[in-house]
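S.K.: Copying in the features that Swiss-Prot gives for the protein in this structure:
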BINDING   GLU331, GLU382, GLU609, PRO610, SER611  glycine binding site
BINDING   ARG363, ASN364, GLU365, ARG374, VAL375, GLU489, CYS490, ARG616  ATP binding site
DOMAIN    95-151  domain 'WHEP-TRS'
MUTAGEN   MET87 to Thr  Results in increased localization to mitochondria
MUTAGEN   PRO98 to Leu  Results in neuronal terminal arborization defects and loss of neuroblasts
MUTAGEN   GLY326 to Arg  When overexpressed in the whole body or mesoderm, impairs development and reduces longevity. When overexpressed in neurons, impairs progressively neuronal functionality and morphology
Amino acid sequence: MSLQLLKALPHLRSATTAVRTQIARTTWSEHIATKVFFSTTTTKPTPSAPPPPPPTQPQQPAATTSWGTKKQNRKVKLRSAAAEFIMSNPEIEAQLAPLRERVQEQGNLVRDLKAKGAPEIDVKKAVAELKARKKLLEDKELALTPSVVSFDRAKMEDLLKRRFFYDQSFAIYGGITGQYDFGPMGCALKSNILALWRQYFALEEQMLEVDCSILTPEPVLKASGHVERFADLMVKDVKTGECFRLDHLIKQALEKLSKAKDATPALQAECEDIIIKLDGLNKQELAGVLAKYNIKSPLTGNDLTEPIEFNLMFATQIGPTGLVKGFLRPETAQGIFVNFKRLLEFNQGKLPFAVAQIGNSFRNEISPRSGLIRVREFTMAEIEHFCDPVLKDHPKFGNIKSEKLTLYSACNQMDGKSAAQVQIGEAVASKLVANETLGYYMARIQQFLLAIGIKPECLRFRQHMSNEMAHYACDCWDAEILTSYGWVECVGCADRSAYDLGQHTAATGVRLVAEKRLPAPKTVEVSEIVPNKQALGKTFKKEAKNITDALAKLSLEEITKVEEQLAGDGQYKLTTADGQSHDLGKDTISVKHSTKTVHVEEFIPSVVEPSFGIGRIMYSLLEHSFQCRDGDEQRCYFTLPPLVAPIKCSILPLSNNTDFQPYTQKLSSALTKAELSHKVDDSSGSIGRRYARTDEIAIPYGITVDFDTLKEPHTVTLRDRNTMKQVRVGLEEVVGVVKDLSTARTTWESVTEQYPLFEQQEASK
């Protein structure tokens, strides 16, 4: 190799790195990567060869991960996130509407000129004008859209992996799709988010906290409806057997179709309308969309099977006999419902009260993707608020009724309108939000998400349409956060009515009810089945107990039916819990009517349930806090708020001078006593490089021990991660300052007003 070439190599490497960085970066002008689809480069076919299938998403081997470092040899197709943000903001949409009309008008003109075979010069002039109008629209979008939505996802994922926030589980064995391990930073971040969640909800609302079993017997989930209804629609490649979740497949195909060069405005509008309403379509309607647009396998171009239902629960066997079937819980809520009676007793029979639970749940996703967004094992933080079904007021609603939320109602979704900012008090008064308790939790959810660092302009509450409502809900709002993947459902807030407690009462015969005292005693008629135990035992032997238990569970309507049948043909057919039927006559049972005076009334409580997906919240927060230094795109960091930052403070001796060690050790001990997580970085690297390393793991503050620290009075510098500014603080004061900053009792702006800004050391040794 020549000397000239050897000298040129460093410059070539730098140039190559710069080009790769530029390619990987995504800005509004280059269309932000809301969804990333990978496709191998295709070669131009020979004239005799059949045309290739449209570009599709190739199958990724299970051994690969989705991290940015694996993407260097793939062609990345980018889709803009601007549209999704703008659609949620009516003020921005109003400003852009005239520009959109001008672009659409010019686009139609270009199509007409081409269709009529107009002179080439006329077409070129029209195209030039179209480009100018599109540029004007894009510039306006860029000016109006927050920078938080625009970022380099591949660069962020590289940083997350390199600093081990989280990584794919069992990576050395090839990894498992949809499963992730949290490293030291990810684990600390998750713990801090959950600690703040407990403070905001469990502590503030004086909730009862439980920790229930993950293994759930089948009868529990049969009663709740999960065995029958907890399924997604799936289609298969008829040749390879590859499985695809149907709604995701349709969305991907229609997005691609609407962005094709020959897509008409009518087709684009049709595709957008279907995508918006996709979650509300049933099996037959989704199959119709599949057939209408002739959607094929995205991996092979092969035909797909008819949609089939796939239950998302992980089945297992409890015990060695294999006779007890169970599931890994799909949600934590059922453990709370089956313990309702004990919890009500613990609360001295009083309503309302709320129960909190944090734990892992499991769903056997058909096609897990998008990192922490869609996984098979995930942490949930759920609340079950039990209240009187006819009195769903909340005592603290007055504290939050003026809170403004961005609400995307079901009506606005159906009419193609944007979300709107509404005071939660007005939303409840107008019945847009069903009741005060639901509205209270929605406002508290917003306060919590903003406190951990979610950007307010990227948060909205979307109401479920009636045909997409969960089987247990009578009203439901999802807190959705805008990320590079689009709007992601992170918190569900549902009014589950009395469904769950009613189902478990019917299945077990255990009355999961509450009581309330009546204003005045009242006389009521009572009907009950009176079994002739002697006759039952003689006739049915060992089955007599099952029959007696089944009779005790009959409702008032069923008792009336028993009486009618006994009066008719003298027989009543009873089905017991084991599925067997028994004919009972007047000699074995009778119906007794009586009256009694009651002072209390029984009722099945309603439940309002906020359910937090911690992994999704974490990922959204990491995106919103990811930044690169101005003028140095290689220096990336996370602006996580001190409240949730994994490590609150770093201690950085200026050099490895042994005189610094006593001060470093003293600071470390003081921070530990103050219960502040911290990291000592006394490595030999330059102080600037060490600052950059601590910024990468989101440490908000750094204490530097320098030569001025050795002088009386002993002082240190305190550095802020976001601004990189430093102040000079007394050695004995600095831990208290960091404590106040980390618990949000003070701000960095207040600290800079109280202490002098640090410019340079006075002493050098």
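Using N, Cα and C of the backbone, Cβ positions are placed for all residues, glycine too.
Buried or exposed, and what's around them? Tell me for each listed feature.
M.R.: Annotation for GLU331 (glycine binding site): spatial neighbours SER361, MET380, GLU382, SER611, criterion Cβ-Cβ under 8 Å with sequence separation of six or more.
Around GLU365 (ATP binding site), the same-chain residues at least 6 positions away in sequence with a Cβ under 8 Å from its Cβ are GLY178, ARG245, LEU312, ARG374, VAL375, ARG376.
DSSP classifies PRO98 (mutagenesis position) as helix under the three-state reduction.
Residues near GLY326 (mutagenesis position) in space but far in sequence (CB under 8 A, at least 6 apart, same chain), listed by position: LEU215, THR216, PRO217, GLU218, ALA315, THR316, GLN317, ILE318. In the three-state DSSP classification, GLY326 (mutagenesis position) falls within a strand.
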S.K.: Just give me the nearest neighbour of PRO610 (glycine binding site) among the recorded positions PRO98, ARG363, GLU489, Cα to Cα.
M.R.: GLU489
S.K.: How far apart, in Å, are the two Cα atoms that lie farthest from each other among ARG363, ASN364, GLU365, ARG374, VAL375, GLU489, CYS490, ARG616, the residues recorded as binding ATP?
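M.R.: Roughly 19 Å, rounded to the nearest whole number.
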S.K.: Nearest to PRO98 (mutagenesis position) by Cα distance: which of the binding-site residues ASN364, CYS490, GLU609 is it?
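M.R.: Of the binding-site residues ASN364, CYS490, GLU609, CYS490 has its Cα closest to that of PRO98 (mutagenesis position).
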S.K.: Between ARG363 (ATP binding site) and GLU609 (glycine binding site), what C-alpha distance do you get in Å?
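M.R.: About 19 Å separate the Cα atoms of these two residues.
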S.K.: Which number gives the other C-beta atoms within 10 angstroms of the C-beta of PRO610 (glycine binding site), all protein chains shown included?
M.R.: 25
S.K.: Reduce the DSSP letter at GLU609 (glycine binding site) to three states and note it down.
M.R.: strand
S.K.: Do any residues at least six apart in sequence from ARG616 (ATP binding site), in the same chain, have a Cβ closer than 8 Å to its Cβ, and if so which, in order?
M.R.: LEU372, ILE373, PHE378, ILE481, VAL488, GLU489, CYS490
S.K.: Considering all pairs of residues in GLU331, GLU382, GLU609, PRO610, SER611, annotated in the record as contacting glycine, what is the maximal C-alpha distance expressed in whole angstrom?
M.R.: 12
S.K.: Averaged over the domain 'WHEP-TRS' (95-151), what pLDDT does the prediction give?
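M.R.: Mean pLDDT, the domain 'WHEP-TRS' (95-151): 75.
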